[in-house]
Amino acid sequence: MATIEDIKETALIPFQKHRQLSMHEAEVITLEIIGLLCDSECKDEKTLKYLGRFLTPDMYQDLVDERNLNKRCGYPLCGKSPERIRDPFSMNDTTKKFLLENNPYAYLSHYCSKFHFRCSQFYQVQLSDEALFARTGVHLFEDPEQDKHDIDFKVTLFEELLREKASEEDIKSLISGLKKLGLNPDSGTTEKDDTELEDDLSKWLAQIKIVENDNPSILGDFTRED
């Protein structure tokens, strides 16, 4: 399992003498991070949130794709395999795109469950589009603008949001918030889509309440839905 210290040691140590990264240095950091997590997973939520400092949405998608190539769930907090493992080279891009857009269970080729699919979506839409080399000082272990980095690249995990909103009356407001972030299931959201998402949230919130009473393991251990 990868920790914040692993990320620092693997990707950041060589670049501690200057605040401004070159494009090449930023690419090296990105490749090291993807290499570290393509066949492993983040040890805890804190580590995944720390990664948000260095990732763009496109870089995150590259990480998901690399994890899938290694038969791992795309969500970096998970150590399981996707529910449905497919050979990524068995179809062309057109066929792949068609399946993703028309198969309601296409996410199971990339994630172990719908829950981690939602978690991954929620994480990705919060990532900054700003190039890593433009994020001055974000890679430094000690920087006078650390507090600013914490604010600028702050990421809230879906699991955290559910824990904070763990009551039935908050479901609709949570759905509204997800839509504002562009987290609707498809670009043309329908009433059926809204109902499906609401049902998902109701189910997960109910399981959270059980977790709080029985003190089991983390949310990431949710099994897939039938």
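Using the three backbone atoms N, Cα and C, a Cβ is placed for every residue, glycine included.
What you see is the original sequence, not a version with the noted changes.
Under its mutagenesis entries, Swiss-Prot includes Cys73 to Ser with the note: Loss of function. In three-state terms derived from DSSP, Cys73 (mutagenesis position) belongs to neither a helical nor a strand segment and is classed as coil.
Here Swiss-Prot flags Cys73, Cys78, Cys112, His116 as Zn(2+) binding site, drawing on sequence analysis. Around Cys73 (mutagenesis position), a 10 Å sphere centred on its CB holds 25 further CB atoms from the protein chains shown.
What Swiss-Prot notes for the published mutagenesis of Cys112 to Ser is this: Loss of function; when associated with S-116.
The 10 Å shell around the Cβ of His116 (mutagenesis position) contains 27 further Cβ atoms across the protein chains shown. The annotation that Swiss-Prot gives for the mutagenesis experiment His116 to Ser reads: Loss of function; when associated with S-112.
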Worksheet, complete the sentence: Cβ contacts within 10 Å for Cys78 (Zn(2+) binding site), all chains included, total 23
